[in-house]
Each structure stands twice: as C-alpha cells, then as structure tokens.
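*Asks:* Got these off Swiss-Prot a minute ago, pasting:
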MUTAGEN   SER83 to Pro  No effect on pH-gated monoatomic ion channel activity. Increases desensitization rates; when associated with L-84 and M-85
MUTAGEN   LEU85 to Met  No effect on pH-gated monoatomic ion channel activity. Increases desensitization rates; when associated with P-83 and L-84
MUTAGEN   VAL103 to Leu  No effect on channel activation and inactivation
MUTAGEN   LYS105 to Tyr  Activated and inactivated at lower pH
MUTAGEN   ARG175 to Cys  18-fold decrease in inhibition by the spider pi-theraphotoxin-Hm3a
MUTAGEN   GLU177 to Gly  10-fold decrease in inhibition by the spider pi-theraphotoxin-Hm3a
MUTAGEN   ALA178 to Pro  No significant decrease in inhibition by the spider pi-theraphotoxin-Hm3a
MUTAGEN   ARG190 to Lys  Small decrease in inhibition by the snake mambalgin-2 toxin; when associated with Q-259 and E-260
MUTAGEN   GLN260 to Glu  Small decrease in inhibition by the snake mambalgin-2 toxin; when associated with K-190 and Q-259
MUTAGEN   ASP349 to Gly  High decrease in inhibition by the snake mambalgin-2 toxin
MUTAGEN   LYS354 to Ala  No change in the shift of pH for both activation and desensitization by the spider venom psalmotoxin-1
MUTAGEN   GLY431 to Val or Phe  Constitutive channel activity
MUTAGEN   GLN436 to Asn  No effect on Ca(2+) block
Amino acid sequence: MELKTEEEEVGGVQPVSIQAFASSSTLHGLAHIFSYERLSLKRALWALCFLGSLAVLLCVCTERVQYYFCYHHVTKLDEVAASQLTFPAVTLCNLNEFRFSQVSKNDLYHAGELLALLNNRYEIPDTQMADEKQLEILQDKANFRSFKPKPFNMREFYDRAGHDIRDMLLSCHFRGEACSAEDFKVVFTRYGKCYTFNSGQDGRPRLKTMKGGTGNGLEIMLDIQQDEYLPVWGETDETSFEAGIKVQIHSQDEPPFIDQLGFGVAPGFQTFVSCQEQRLIYLPSPWGTCNAVTMDSDFFDSYSITACRIDCETRYLVENCNCRMVHMPGDAPYCTPEQYKECADPALDFLVEKDQEYCVCEMPCNLTRYGKELSMVKIPSKASAKYLAKKFNKSEQYIGENILVLDIFFEVLNYETIEQKKAYEIAGLLGDIGGQMGLFIGASILTVLELFDYAYEVIKHRLCRRGKCQKEAKRSSADKGVALSLDDVKRHNPCESLRGHPAGMTYAANILPHHPARGTFEDFTC
C-alpha cells in the first residue's frame with residue numbers, strides 16, 4: 001500500500017489545475033484562454049477579446065454606479081376619483097384690522113400713533129384729510145385733558161375692535177344647507193381678528209362634499225363695513241389702502257398664513273373659486289429635500305411650512321424684541337403698541353423680505369394643497385340693486401361698495417397625486433450590472449462565486465504548503481495520536497508477513513487455548 005504523504009495530510013486535496021477549472025467554468029471564453037494547447041494565436045486572440053469585453057464591462061458598470069449615486073428622481077402625476085372629499089378649511093380676514101367705532105379714548109391714547117391717527121404729541125396730524133363726521137368723533141376722543149389712562153392689552157384690543165363675523169355675514173350656505181356665524185372659529189393672524197370655516201377643531205367634524213360644482217361647496221355673502229374703516233393719514237403696518245377681504249384655502253392640519261398665501265376678494269363682485277385637491281409626496285434626502293421628521297416645536301404638533309414659518313418668526317421676535325405679536329403662539333408677553341412700532345413690525349418685515357437664511361423651512365414629505373381658479377362677476381346688477389338695498393336696509397351705493405359673494409367649490413370630485421419616485425433603485429442597478437455581465441462575458445452571480453471558490457482553494461493550498469497549516473496539524477497529531485483505519489492495517493497483510501514471528505510475541509496457551517500461536521498484532525487484525 002502507498003501511504004498518504006505528509007503534504008497531502010496537512011494541505012488537503014490539491015485543487016485542480018487552471019486548465020481543468022477553465023474547461024468546466026461557466027465564464028465564457030475562459031476555456032479557450034487556459035487550454036491544454038500550446039500558446040497560439042488563437043489563445044492570444046481569445047485573451048484579447050476577453051480582456052476587451054471585461055474593460056467595457058467595467059466602464060459600463062462604473063457609469064451605472066455613478067448614476068445610482070446621483071440619486072435622481074422622477075415625478076408621477078395621477079388623478080384619482082373619489083366618492084367624497086373632505087372640504088378644506090377657509091380662513092377669511094377683513095383688510096381693515098380695527099373698527100373705527102370700537103376705538104375708545106384709552107385705545108387712542110395708547111395706540112393712536114401706531115394707527116397713524118395721532119402724532120407723537122397726541123395730536124391729529126392732518127385735519128384737512130379727515131371726513132367731517134369722523135374728525136368730530138376723533139377730536140372728542142383725542143381730548144386727553146384730565147384723562148387717566150388705563151392698562152392696555154393688544155390682544156384684548158384686537159379681539160374687541162376687530163370686525164365681528166356676526167355683523168359681516170349676511171348669508172351662508174354649505175352644500176345648499178344654511179350655516180351661521182357659529183360655524184366660524186376665531187383665529188388671529190397678522191391681519192388681526194379673522195375667522196376659519198370648517199377648522200375641524202373644538203371637537204367639530206370635518207365637513208365633506210359628495211359632488212363637484214357650484215352649489216356643493218361654501219357660498220357666503222359678506223358686508224365688509226367700509227364705514228368702519230380707519231381713516232388713513234399715514235403709512236403703517238396696521239393701516240390698509242385696500243377694501244375687501246383676504247382668503248386662504250388650506251388643510252385643517254396647518255395653521256393659516258394668510259398675509260403671505262391668501263388671495264383678495266373685492267366688494268361689488270361675486271367671486272367663484274374652483275378648487276382641486278392636490279396630494280404631494282416628496283422624497284427625503286438624498287433623493288429629495290423634504291423633512292421626514294416630526295416638528296420640534298412647542299407650539300405645533302405636526303410639521304408644515306406655515307407652522308415652521310410661524311414658529312420661526314415667533315422665536316425671532318421673542319429673541320429680538322422680548323415680546324410676541326397677537327397672532328403668534330407661546331407664553332411670551334404681548335408686544336405693547338410702542339414695541340409694535342419700534343421693534344416688532346420692522347423686525348418681522350426685515351425677516352420676511354430680506355433675511356433669506358434665518359427662517360428656512362424644508363418641504364414636508366406629505367403635503368395637501370388646493371389648486372385654485374378664480375373668476376368673478378359684477379354685483380349687484382341693475383335689476384337686483386334695489387331689491388338688495390331694501391332687503392338689507394342699505395342704499396344702492398352701500399351695496400355696491402360693501403357687499404361681496406364668495407363661492408368655493410370642488411371642480412370635480414377627484415384629487416390629484418403628485419409623487420416623487422426614485423428614478424434608479426438598487427434593484428435596477430443590480431439588474432443592469434447583471435445584464436451587462438451576461439452580455440460581455442457571459443457571467444452571472446454563480447459564475448462569480450465559482451471564481452471566488454477556486455481562488456480560495458488555491459490560496460489555502462499554497463498557504464498550507466508554506467507551513468502555515470503544519471503547526472496546527474502537528475499540534476493536532478500530538479494531542480490525538482495517529483489514527484489508522486482497519487482497512488489501512490489490513491492492506492499491510494500482517495497475517496502473511498508475520499507468521500514466523502518469534503515466539504516471544506505469541507500469546508500464552510493458557511490464555512487462548514484454542515487459538516493458533518500468533519503475535520498480538522496479527523491476532524488482532526486477522
């Protein structure tokens with residue numbers, strides 16, 4: 001018998017030759033390069049073609065990997081029909097912040113300069129520009145002789161002197177059913193005291209609509225009360241040159257930001273606002289720039305751009321003026337009229353118009369907005385002017401200058417989804433690489449595993465030949481001893497070669513009386 005060599009025992013089975021591996025490999029062209037033939041032009045051409053294909057493959061794969069790490073995205077647009085839609089919140093503000101009749105002597109004393117009704121000497125600045133009736137009332141209120149001022153609070157002033165929805169609202173219908181001022185919730189914005197219809201707050205359910213078109217939404221008739229507008233004798237942030245209302249249509253999940261996002265509605269017109277709900281889905285970094293985390297704010301629970309802006313503006317004013325405006329959340333003290341004039345209004349104007357770095361709000365990953373199309377017609381017509389004047393006990397001129405109708409509805413009962421999607425995902429990358437591997441070198445993932453497996457066997461064998469595995473093998477042999485199988489022993493044929501062994505190696509007859517006289521080793525194996 002030929003015993004195994006020490007090298008075979010230590011190093012294991014020697015791996016097959018490169019020619020044998022190439023002939024059985026699934027990698028195309030490898031068998032022609034590593035063949036048993038002598039070096040020839042054919043083998044050289046095969047090697048050249050293989051290396052060229054491999055180079056092209058590496059270039060294409062590199063380009064695909066670079067494209068993947070550019071994180072491109074595409075935008076998918078779809079329209080989805082719905083059986084019903086949640087009607088949006090509608091916030092409206094009169095462009096005049098304070099009613100002239102509600103400004104008291106104490107209000108005029110504290111806020112007269114802020115409203116440009118008085119100068120810094122508590123005097124009416126330009127009596128020639130004033131209406132005679134208003135001037136008479138104002139002169140009486142501006143007489144501060146023996147007047148003892150009382151404490152003044154801007155929040156209370158805005159709430160008391162702002163326009164009342166119960167006086168403004170002449171008619172209200174939602175889906176053909178009557179609604180009232182009780183369906184409007186008071187909300188403060190930079191325009192002062194405003195009102196939100198269908199706010200979804202205070203335990204009230206969000207209203208839904210079942211059809212599109214006029215008559216299936218909100219229709220209101222308002223009196224803007226121009227007779228109550230403050231006289232304008234100067235330019236301040238609290239005075240308005242316009243007449244009408246400002247309207248914002250928004251989701252119930254975000255606060256109104258009407259001074260930046262609202263649209264105007266003029267008296268003397270019926271304005272039709274056709275809406276379409278749009279649901280926007282943006283991708284977070286690195287494919288997009290949306291904010292996927294919840295808002296870290298003490299004032300708002302859910303993140304939105306308007307909530308972020310209001311939160312940022314509030315913090316900015318508190319840091320710079322040590323107070324907050326009436327429409328801002330929090331527990332900081334309200335600004336006084338002097339702080340409004342000297343600090344709050346200039347600081348907020350600077351922040352909104354010029355500072356592009358302080359209040360930078362990222363787009364939320366999920367957003368609902370409402371696309372709008374506006375159209376309008378003149379009211380009242382000549383045929384209806386007298387009727388409306390009689391109905392509301394006003395003159396025809398008053399009706400034309402103060403009455404407006406606002407009609408908000410869904411154009412159709414569907415919503416539009418605008419969704420960002422990854423243009424190239426990891427599955428696409430692997431598919432492209434796999435396809436190019438199959439095209440250029442005829443390889444697959446299993447082919448790559450074949451190459452790694454063969455390389456592992458070759459490296460392992462060579463390391464063991466250099467003695468790096470022998471120490472472990474010798475240590476193992478010293479611990480365990482040499483283990484021979486029964487077949488290995490029999491192949492030495494001890495029964496024939498050791499029959500004439502000296503008697504000193506035989507068993508004693510009294511131990512094995514019926515056994516032939518053989519040596520211990522022969523007896524065991526035979």
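A Cβ is built for glycine as well, from the same backbone N, Cα and C atoms used for every other residue.
Substitutions noted, but not modelled.
Can you tell me where each of these features sits in this structure?
*Replies:* Cβ neighbours within 10 Å of SER83 (mutagenesis position), excluding its own Cβ and spanning all shown chains: 7.
The secondary structure of LEU85 (mutagenesis position), as reduced to three states from DSSP, is extended strand. Taking Cβ-Cβ distances under 8 Å and a sequence gap of 6 or more within the same chain, the neighbours of LEU85 (mutagenesis position) are LYS208, THR209, GLU277, PHE410, LEU413, TYR415.
Cβ neighbour count for VAL103 (mutagenesis position) (all protein chains, 10 Å cutoff from its Cβ): 22.
If you take the C-beta of LYS105 (mutagenesis position) and look for same-chain residues 6 or more apart in sequence within under 8 angstroms, you find LYS141, ALA142, PHE144, PHE147.
Less than 8 angstroms from the CB of ARG175 (mutagenesis position) sit THR209, MET210, GLY215, ASN216, GLY217, each of them six or more residues away in the same chain.
DSSP classifies GLU177 (mutagenesis position) as strand under the three-state reduction. Counting every protein chain shown, 7 other Cβ atoms lie within 10 Å of the Cβ of GLU177 (mutagenesis position).
Counting every protein chain shown, the number of other Cβ atoms lying within 10 Å of the Cβ of ALA178 (mutagenesis position) is 9.
Taking a C-beta cut-off of under 8 Å and a sequence gap of six or more, ARG190 (mutagenesis position) has these contacts in its own chain: ILE258, ASP259, MET325, HIS327.
GLN260 (mutagenesis position) falls within a helix when secondary structure is assigned with DSSP.
DSSP assigns ASP349 (mutagenesis position) to a helical segment in the three-state reduction.
Counting every protein chain shown, the number of other Cβ atoms lying within 10 Å of the Cβ of LYS354 (mutagenesis position) is 8.
GLY431 (mutagenesis position) carries a helical DSSP state (H, G or I).
Every protein chain considered, the tally of other Cβ atoms within 10 Å of the Cβ of GLN436 (mutagenesis position) stands at 20.
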*Asks:* What is the separation, in Å, between the Cα atoms of VAL103 (mutagenesis position) and ASP349 (mutagenesis position)?
*Replies:* 26
*Asks:* CA-CA, which of the mutagenesis positions ALA178, GLY431, GLN436 lies nearest LYS354 (mutagenesis position)?
*Replies:* ALA178
*Asks:* Rounded to an integer, what is the Cα-Cα distance in Å between GLY431 (mutagenesis position) and ASP349 (mutagenesis position)?
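*Replies:* Approximately 54 Å lies between the Cα of GLY431 (mutagenesis position) and that of ASP349 (mutagenesis position).
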